[in-house]
Amino acid sequence: MNSEYDYLFKLLLIGNSGVGKSCLLLRFSDDTYTNDYISTIGVDFKIKTVELDGKTVKLQIWDTAGQERFRTITSSYYRGSHGIIIVYDVTDQESFNGVKMWLQEIDRYATSTVLKLLVGNKCDLKDKRVVEYDVAKEFADANKMPFLETSALDSTNVEDAFLTMARQIKESMSQQNLNETTQKKEDKGNVNLKGQSLTNTGGGCC
């Protein structure tokens, strides 16, 4: 294990173009915000190290372009991702409607064990909101994924979103390791029993 960190998690940010994925990542990684952020072309990424439950977790966060013409480029990044954050804009109904399509993309390209988080960005724009919290929460619950509303502008829940994702992955990995350890012990017990049986059977042979 690397001495600089205990875990390395690969996260993916997906969602329609213009929902604020890059601004969320910039706020989380550098604690800055800009209105002049240029739309991502293809894929960009940043690295952020955080402390989580006494462990050092290195997050490799990939920011993908939402435009259709980049879809084939970004699809390859689904594989190998531990967690995928689907972002929509609370002031843009179409971006929320698009979440279903993004979930289909995850089913198509990601592993079956990948973890998901739904994020409604731009919650600071209260007067322009068109997607209600309860509607999005119900959708997230139906699809068995956590849900948070964020604002890259004023930092609301931005850190919580990434840490929620990281914690999910860490807990999933811990459970997986526990299951594997239990399975190995069971397998070892079976091997010993079989070995003993074979030894006894062959005891009279020269």
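Placed from the backbone N, Cα and C atoms, the Cβ positions cover glycine too.
None of the listed substitutions appears in this model.
Listed in Swiss-Prot as a mutagenesis experiment, SER17 to Gly is described as follows: Decreases GTP binding and increases GTP hydrolysis. As annotated by Swiss-Prot, GTP binding site applies to 17-23, 33-40, GLY66, 121-124, 152-153. Experimental mutagenesis is annotated in Swiss-Prot for LYS21 to Met, with the remark: Abolishes GTP binding. TYR37 to Phe appears in Swiss-Prot as a mutagenesis experiment; the accompanying note says: No change. Experimental mutagenesis is annotated in Swiss-Prot for SER39 to Ala, with the remark: No change. Listed in Swiss-Prot is the mutagenesis experiment THR40 to Ser, annotated as follows: No change. Annotation of the mutagenesis experiment ASP44 to Asn in Swiss-Prot: Temperature-sensitive phenotype. ALA65 to Thr appears in Swiss-Prot as a published mutagenesis result, with the remark: Decreases GTP binding and GTP hydrolysis. For the mutagenesis of GLN67 to Leu, Swiss-Prot gives this note: Locks YPT1 in the GTP-bound form by reducing GTP hydrolysis rate 40-fold. The structure shown keeps the original residue. What Swiss-Prot notes for the published mutagenesis of ASN121 to Ile is this: Abolishes GTP binding. Among the mutagenesis results in Swiss-Prot, ALA136 to Asp has the note: Loss of function at 37 degrees Celsius. The residue drawn here is the original one. Swiss-Prot documents CYS205 to Ser as a published mutagenesis change and attaches the note Abolishes membrane association. Lethal; when associated with S-206. While the structure shown retains the original residue, Swiss-Prot records the mutagenesis experiment CYS206 to Ser with this note: Abolishes membrane association. Lethal; when associated with S-205.
Packing around CYS23 (GTP binding site) is summarised by its Cβ count: 23 other Cβ atoms lie within 10 angstroms of its Cβ, all protein chains included. Around ASP44 (mutagenesis position), the C-beta neighbours below 8 angstroms that are at least 6 residues distant in the chain are SER22, LEU25, TRP62, ASP63. Summarising the environment of ASN121 (mutagenesis position), the number of other Cβ atoms within 10 Å of its Cβ, over all protein chains shown, is 29.
Around the Cβ of ASN35 (GTP binding site), the number of neighbouring Cβ atoms within 10 Å comes to 6. Under DSSP, CYS23 (GTP binding site) is assigned to a helix (H, G or I) in the three-state scheme.
ASN121 (mutagenesis position) sits 14 Å from ASN35 (GTP binding site), taking the C-alpha atoms as the reference points. In the three-state DSSP classification, ALA136 (mutagenesis position) falls within a helix. Distance between Cα atoms for CYS23 (GTP binding site) and SER17 (mutagenesis position): 12 Å, as a whole number. With a 10 A radius on its CB, LEU153 (GTP binding site) counts 17 other CB atoms from all the protein chains.
Taking only the Cα positions, the spacing between LYS21 (mutagenesis position) and LEU153 (GTP binding site) is 12 angstrom.
Around GLY20 (GTP binding site), taking its Cβ as the centre, 24 other Cβ atoms fall within 10 Å, counting all chains.
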